[in-house]
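Enquirer: Here's the feature list from Swiss-Prot:
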type: MUTAGEN; residues: ALA146 to Val; note: In flu1-4; rapid bleaching and death when transferred from the dark to the light, accumulation of Pchlide and ALA
type: MUTAGEN; residues: ALA262 to Val; note: In flu1-1; rapid bleaching and death when transferred from the dark to the light, accumulation of Pchlide and ALA, and impaired HEMA1 interaction
Amino acid sequence: MAALIRCCSSFSHTSGGQPPPRDKSRAPEIGKFATSIGYSVVRKPGDHPPFSKIIHSSSQPKERQGKGILQTPFASVGSLDKFSAFEGIGRLKLPVMAVLLTNSLQMATPLEALAAEICEPESSMFSMPILLLVALIGATVGGLLARQRKGELQRLNEQLRQINAALRRQAKIESYAPSLSYAPVGARIPDSEIIVEPKKQELISKLKTGKTFLRNQEPEKAYTEFKIALELAQSLKDPTEEKKAARGLGASLQRQGKYREAIQYHSMVLAISKRESEDSGITEAYGAIADCYTELGDLEKAGKFYDTYIARLETD
């Protein structure tokens, strides 16, 4: 409200100049209008520019005539007189204008609030089914995955218990006759009389060195030794030593945490055994591959290899 009246004051200052000509024919009507709202208009002829004193007609006109100019906190009466279209027209009290503008604002504001209240439920009603559908799908998928994971873990634990039981049985059997030898009776040939090729001797040396490094928890050095041994075994076309070198490479990579590369070398052991129709070392290869898949989190493949490993432990 204060902002509107200030704008009016500034407009009156900028308009300036002489007041518009007075319409004498409407003077009686102006007097009646001023008297009806409880104010009288007093004109001082000597002042320039002309202004009006607004004096209340119902209470002590003489006392108010001396100090009867209407005081307002917004703008001077002289500046408001310049803005008036007719000289000498009395003004309504400012609180009356404030009440009118306030009522108009109050009539407009509730409509906007009502429109906002009407729009909000529509958007929320449209969005709630979508949110509920997304939450329902997420809960369903999460429950299925958790149930599947739980079943795989239970199956894996059962397989590990079977492996431990088979290993304990095998250890008991071996403890009955630890010094029993199934080699034929005969004189042992001294090592000095055994003729070994230089490459074969180097191959055996690399395999022993690699095992020593594995035993000493040095898998990087063991990998280097087993790699050379594998190349020598392949050049000599010795499948038995080739499987030993491949098994050593898989073990060294497995201890370094390189499980996918380790699976490749353990699978090489299985391929050589299948090619040569010779089963030595494949039981350990199945168990090592299952361990690698377990570390990678692929429990389904790990379970398959554990099943094969358990079956071979029970038949060996």
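From the backbone N, Cα and C atoms, a Cβ is placed for every residue, glycine too.
These numbers come from a predicted model, not from an experiment.
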Enquirer: Roughly how many angstrom lie between the C-alpha atoms of ALA262 (mutagenesis position) and ALA146 (mutagenesis position)?
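Expert: Each residue's Cα considered, ALA262 (mutagenesis position) and ALA146 (mutagenesis position) end up 29 Å apart.
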Enquirer: Sort ALA146 (mutagenesis position) into helix, strand or coil using the DSSP assignment.
Expert: helix
Enquirer: Would you identify which of the mutagenesis positions ALA146, ALA262 has the most other C-beta atoms lying within 10 angstroms of its C-beta?
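Expert: For the mutagenesis positions ALA146, ALA262, the Cβ with the most other Cβ atoms within 10 Å is ALA262.
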Enquirer: Provide the three-state secondary structure of ALA262 (mutagenesis position) computed with DSSP.
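Expert: Its secondary structure by DSSP: helix.
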